[in-house]
Amino acid sequence: MEANHQRNDLGLVALTMLAQYHNISLNPEEIKHKFDLDGKGLSLTSWLLAAKSLALKAKHIKKEISRLHLVNLPALVWQDNGKHFLLVKVDTDNNRYLTYNLEQDAPQILSQDEFEACYQGQLILVTSRASVVGQLAKFDFTWFIPAVIKYRKIFLETLIVSIFLQIFALITPLFFQVVMDKVLVHRGFSTLNIITVALAIVIIFEIVLSGLRTYVFSHSTSRIDVELGAKLFRHLLSLPISYFENRRVGDTVARVRELDQIRNFLTGQALTSVLDLLFSFIFFAVMWYYSPKLTLVILGSLPCYILWSIFISPILRRRLDDKFARSADNQAFLVESVTAINMIKAMAVAPQMTDTWDKQLASYVSSSFRVTVLATIGQQGVQLIQKTVMVINLWLGAHLVISGDLSIGQLIAFNMLSGQVIAPVIRLAQLWQDFQQVGISVTRLGDVLNSPTEQYQGKLSLPEIKGYISFKNIRFRYKPDAPTILNNVNLEIRQGEVIGIVGRSGSGKSTLTKLLQRFYIPENGQVLIDGHDLALADPNWLRRQIGVVLQDNVLLNRSIRENIALSDPGMPMERVIYAAKLAGAHDFISELREGYNTIVGEQGAGLSGGQRQRIAIARALVNNPKILIFDEATSALDYESEHIIMQNMQKICQGRTVILIAHRLSTVKNADRIIVMEKGEIVEQGKHHELLQNSNGLYSYLHQLQLN
């Protein structure tokens with residue numbers, strides 16, 4: 001009976017953790033009620049059905065240990081004895097396995113022997129159906145197919161123009177043949193004049209059509225470029241906060257900049273060269289008519305180009321990958337250095353930073369040079385094949401002319417036609433580095449575009465928030481193998497109540513507000529506003545109705561008015577001024593020469609720290625949110641500015657639910673209730689004077705420290 005109960009607990013815990021990993025919230029009691037019908041725990045079948053009910057795609061497989069590195073992780077290792085555990089990562093180099101022990105609620109690293117002892121060969125692979133749809137519509141070269149279909153009329157016109165260009169290219173060698181074999185032999189000046197005029201007309205049409213094709217093609221690809229750029233930025237802003245917290249800013253910027261490579265590829269000569277190559281069969285037919293032997297030489301050279309490209313491509317791709325990695329490191333270091341310029345100058349560490357930059361730059365230049373050398377070798381190999389074919393054709397063609405099987409005019413025409421065939425091949429071979437580069441760019445950009453955006457079940461968009469907040473049995477960690485940040489937190493906040501949250505650093509205060517903003521979904525439990533589960537809510541609907549002021553706020557390089565009215569640019573000036581007065585910002589803004597039209601500079605560099613903070617507070621208040629979060633919002637203010645805000649606090653809090661997070665207890669002492677947190681748990685709560693009566697409590701201890 002105990003084993004069954006244990007299996008029930010571990011199966012449910014595993015399902016909860018995997019659902020959280022895929023940004024899906026669940027109620028364990030509801031799952032137990034629906035699928036644990038006999039009270040003996042979730043069986044394999046009921047576990048799979050429960051996962052399906054949560055919009056998870058779960059599949060039970062049997063896998064040998066030697067092939068575990070090929071599966072998508074994390075996965076559930078299913079045990080017949082009920083002692084299931086999560087497989088998080090396989091380290092093939094060191095034969096180690098990162099697992100999560102559900103019984104001990106802690107990550108474990110197992111050796112090969114230890115893992116073999118507990119692994120029974122059964123896995124449950126879990127993916128969200130949203131991610132499955134994302135994989136089917138993932139960003140790669142196939143993404144451009146719908147775009148091509150969308151502009152199929154324009155591309156069809158380009159195709160028709162290309163056909164005419166190939167016909168004109170076919171006519172020119174024929175004219176030269178007539179001149180060599182007929183006009184020169186018979187001294188036909190009238191025929192020469194006619195052919196010259198006709199050739200001039202053909203050349204004019206060819207130039208016009210070629211320019212028209214380039215214009216239409218570039219116009220179409222520019223539209224695709226705009227669509228891709230717009231899609232990229234929208235997707236980037238829709239990604240969850242965890243995406244940005246787990247990546248360096250420079251890495252993300254480097255990936256976004258790969259759009260330039262794709263843009264250059266789309267608007268360059270590569271695609272028109274592909275079109276020219278597709279019509280080569282027309283030339284082959286005419287060339288075969290002239291001389292099958294010479295045509296076979298040309299055809300025989302094509303596999304040489306292909307084989308040479310196949311040989312060079314893998315090496316080139318590896319070197320391009322390395323070049324991108326070095327470039328991303330440089331980009332990240334540059335962004336980090338510029339962002340931290342005040343610290344660098346204050347600590348006089350510019351020489352150390354310069355030394356690091358020089359080393360990274362040298363590494364990038366070396367990597368770039370290796371790419372250039374290999375690309376040059378590739379191009380010279382193509383030139384070698386081309387020159388060899390030219391020599392063979394010259395020798396064989398001369399033999400055919402001498403033997404009378406081919407006229408001089410036909411030989412010249414044949415060489416011109418072969419040039420039309422080989423030219424796009426050579427261009428493509430020379431552009432092969434661009435093909436490889438754009439392939440890597442698509443992959444790197446796919447890292448952004450294929451990352452799942454913030455998902456929510458049911459698109460729950462409700463009317464205006466009233467402000468009743470409930471945290472029920474909240475358990476949360478940022479990663480499956482990370483320590484628990486919040487553990488069994490239960491908290492009810494009444495509508496219009498002012499709550500102060502205090503505690504040591506790392507106690508989980510800010511994490512609680514991140515869950516309230518739905519930046520994350522709890523591993524266990526529910527966060528509710530007005531009785532509605534935020535796991536099912538539209539994040540944009542929620543965040544529009546919550547005002548947040550952090551310790552370090554970012555202002556955009558716009559005017560003060562635009563920064564305050566960021567969410568509604570058409571907002572009446574009266575509302576902007578009222579919010580600024582509440583935040584204690586109106587007086588210093590009025591003293592500025594441009595007033596509310598003053599440009600604040602990048603990240604508010606033109607203002608002091610206290611001024612930036614007051615504008616951020618005004619920005620949070622201007623929409624009259626029903627829930628207001630101050631996360632160390634006044635810690636960066638001078639005492640005068642803080643005094644102004646605290647004087648206005650009664651007006652600020654009126655009609656709102658307010659959460660004040662602070663280290664300075666003076667900020668929260670007038671709150672309706674103070675919550676004291678320690679190691680992810682609520683250890684005390686009450687009013688200021690009530691908490692001080694407990695001399696052994698954490699609040700009293702912190703208060704005494706600040707008094708001293």
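Note: Cβ is positioned from N, Cα and C throughout, glycine not excepted.
As annotated by Swiss-Prot, ATP binding site applies to GLY503, ARG504, SER505, GLY506, SER507, GLY508, LYS509, SER510, with the evidence given as sequence analysis. Taking Cβ-Cβ distances under 8 Å and a sequence separation of 6 or more, GLY506 (ATP binding site) has no neighbours in its chain.
The domain 'Peptidase C39' annotation in Swiss-Prot covers 1-126.
Per Swiss-Prot, domain 'ABC transmembrane type-1' is recorded for 155-437, and the stated evidence type is sequence analysis.
Annotated domain 'ABC transporter' per Swiss-Prot: 469-704, in sequence order.
For the naturally occurring variant SER46 to Ala, Swiss-Prot gives the following note: In strain: Serotype A2 / PH278 and Serotype A2 / PH494.
Within 10 Å of the C-beta of ILE65 (variant position) we count 14 further C-beta atoms, all protein chains included. The secondary structure of ILE65 (variant position), as reduced to three states from DSSP, is helical. Looking at Swiss-Prot, the entry for natural variant ILE65 to Val says: In strain: Serotype A2 / PH494.
One natural variant named in Swiss-Prot is ASN101 to Asp, and its note says In strain: Serotype A2 / PH494. For ASN101 (variant position), applying a Cβ distance below 8 Å and a minimum sequence separation of six or more within one chain yields PHE85, PRO107, GLN108.
In Swiss-Prot, the entry for natural variant GLN104 to Lys states: In strain: Serotype A2 / PH494. The structure shown retains the original residue. The Cβ neighbour count for GLN104 (variant position), using a 10 Å radius and every protein chain shown, is 9. In the three-state DSSP classification, GLN104 (variant position) falls within coil.
One natural variant catalogued in Swiss-Prot, ASP322 to Glu, is accompanied by this note: In strain: Serotype A2 / PH278. All chains included, 17 other C-beta atoms sit within 10 angstroms of the C-beta of ASP322 (variant position).
The Cβ of TYR468 (variant position) has 19 neighbouring Cβ atoms from other residues within 10 Å, across all protein chains displayed. According to DSSP, TYR468 (variant position) is assigned to coil rather than to any helix or strand. In Swiss-Prot, a natural variant is listed as TYR468 to Asp, annotated with the note In strain: Serotype A2 / PH278 and Serotype A2 / PH494.
According to Swiss-Prot, the natural variant GLY655 to Asp carries this note: In strain: Serotype A2 / PH278. Long-range Cβ neighbours of GLY655 (variant position) (same chain, at least 6 residues apart, Cβ-Cβ under 8 Å): GLY496, LYS626.
When the recorded positions SER46, SER505, SER507, SER510 are scored by other C-beta atoms within 10 Å, SER507 scores highest. Counting only residues at least six positions away in the same chain, the Cβ atoms of LYS509, VAL676, MET677, GLU678, LEU698 sit under 8 Å from the Cβ of GLY503 (ATP binding site).
With the fewest other Cβ atoms inside 10 Å of its Cβ, the least crowded of the binding-site residues ARG504, LYS509 in this structure is ARG504. For GLY508 (ATP binding site), the same-chain residues that are 6 or more apart in sequence and have a Cβ closer than 8 Å to its Cβ are ILE485, LEU486, VAL489, MET677, LYS679, GLY680, GLU681. Summarising model confidence by region, the domain 'ABC transporter' (469-704) averages a pLDDT of 86. Excluding GLY503, ARG504, SER505, GLY506, SER507, GLY508, LYS509, SER510 themselves, the residues of that chain whose CB lies within 8 A of the CB mean position for the ATP site are, in sequence, THR511, MET677, GLU678. Per Cα geometry, SER510 is the residue among the binding-site residues ARG504, SER505, SER507, SER510 nearest to TYR468 (variant position).
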